[in-house]
Amino acid sequence: MVRKPVVSTISKGGYLQGNVNGRLPSLGNKEPPGQEKVQLKRKVTLLRGVSIIIGTIIGAGIFISPKGVLQNTGSVGMSLTIWTVCGVLSLFGALSYAELGTTIKKSGGHYTYILEVFGPLPAFVRVWVELLIIRPAATAVISLAFGRYILEPFFIQCEIPELAIKLITAVGITVVMVLNSMSVSWSARIQIFLTFCKLTAILIIIVPGVMQLIKGQTQNFKDAFSGRDSSITRLPLAFYYGMYAYAGWFYLNFVTEEVENPEKTIPLAICISMAIVTIGYVLTNVAYFTTINAEELLLSNAVAVTFSERLLGNFSLAVPIFVALSCFGSMNGGVFAVSRLFYVASREGHLPEILSMIHVRKHTPLPAVIVLHPLTMIMLFSGDLDSLLNFLSFARWLFIGLAVAGLIYLRYKCPDMHRPFKVPLFIPALFSFTCLFMVALSLYSDPFSTGIGFVITLTGVPAYYLFIIWDKKPRWFRIMSEKITRTLQIILEVVPEEDKL
């Protein structure tokens, strides 16, 4: 059984409860008649669902540094093969999540699926690492790319000061947090616009590339599978780069409870998004190779800029703006989705209860959104973020593979469970095996980094027993926790979701 939030013996519930009109009694607001229930609304349509998936998948990587795959494959042909295979494998994972999302109709993504199938301990470990390290570090990394590229047009002749990048990055992070705190609808609308910008940027690269092919610029595709020798032990790293570029297909499942008609919308949004992204990624890489050879691509710090300078002339100045908008879209979509993960984990008693509360008027999970802000700022101004993400990249695929393996378990354990969308069993089997295979080979290829990541992940086990299992916490601690919760409720104007009261 999942341990539910502890109900205080000191005060009634330990937190302030909103009245039927969604008002905190301590705020002294006059109650307007017929106000909506305080709960998250189903505002994610098919278009918004597609924009969430595409908007979070396509970040800066495809524009800045798709060379990670090429470095670890050794040839143009093998790199394009890896891009295609990673797209197909990501589609398999996404289809598996489509079945999980339409069978277990709860928000939270892999946290929820692991919780339902394998119990609270592995689910807690997943959200523990996500909250404290992975999500703040990942948000800081993509935000730094935003900061760098939004400033690039103003520093054409000189190096951009590192402090300026971090300051504008901090502003961008704050804007995203405020946007997601204030309105679900506006956040979704802006995500649609930013997704359109991403696809426009990709088309700006693909169309000239196709024209180059028509003109016969195919010299870089001759002997496509010959090139630098690359050990088979480096292929997992190529897959990591490829799969990382496709990461984001699972984010719609984080907001299942806010999706309109999820039984139809989730599978359809996933299929549309993955088809667009896979075709777009492969064609973008093909376009690069029509103008840039393998050696030049490996030396370039911003492949899209190099490509556009050669083919688009002065229009290449617009490329950094498109890259910055692409990064901003990934920031926005990631915060929108992951805040629901923290919201659900809090609702299940695995995070502080304030994180499962909703703003009485905006109907947004305000605390679950803003908790990321200080953590991301700490990551932004400290440490080597890339190394930290490398340490923990295996954990993402380990838990995603575990969640998809849970689908197979449910097929045999609960064969009569209602499944509006069902995939052939070989799809989740192949995907979960691939995830575990990548984790095993990463341990073989880079045991030091993977070992550090494994140790960091395991810190969630003692944390689980300390914060979740241990019920007999000191009275002073419980009193202090409740005072903090009530104070934050008043400041933030949040209450528990009405159906949970």
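Each Cβ is built from the backbone N, Cα and C atoms, and glycine gets one as well.
Don't look for the substitutions in this one, it keeps the originals.
Copied over from Swiss-Prot:
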| type | residues | note |
| --- | --- | --- |
| BINDING | R135, Y244 | L-glutamate binding site |
| MUTAGEN | R135 to A | Loss of L-cystine transport activity |
| MUTAGEN | Q191 to A | Increases sensitivity to erastin-induced ferroptosis |
| MUTAGEN | K198 to A | Loss of L-cystine transport activity. Does not affect location at the celle membrane. Does not affect expression level |
| MUTAGEN | F254 to A | Increases resistance to erastin-induced ferroptosis. Decreases sensitivity to erastin-induced inhibition of L-cystine transport activity |
| MUTAGEN | C327 to L | Loss of L-glutamate transport activity. Does not affect location at cell membrane. Does not affect expression level |
| MUTAGEN | F336 to A | Decreases L-cystine transport activity about 50%. Increases sensitivity to erastin-induced ferroptosis. Significantly decreases the L-cystine transport activity |
| MUTAGEN | R396 to A | Loss of L-cystine transport activity |
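Taking Cβ-Cβ distances under 8 Å and a sequence gap of 6 or more within the same chain, the neighbours of Q191 (mutagenesis position) are R48, S51, I52, G55, G329, N332, G333, F336. Taking all protein chains in view, 30 other C-beta atoms sit within 10 angstroms of the C-beta of C327 (mutagenesis position).
It is 14 Å from the Cα atom of R135 (mutagenesis position) to that of F254 (mutagenesis position). Least packed by the Cβ count within 10 Å, out of the recorded positions Y244, F254, F336, is Y244. When the C-alpha distances from R396 (mutagenesis position) to the recorded positions K198, Y244, F254, C327 are tabulated, the minimum falls on Y244.
All protein chains shown were included, and the count of other CB atoms within 10 Å of the CB of R396 (mutagenesis position) stands at 23. In terms of local Cβ density within 10 Å, K198 ranks first among the mutagenesis positions R135, K198. For K198 (mutagenesis position), the nearest of the recorded positions Y244, F254, C327 in terms of C-alpha separation is C327.
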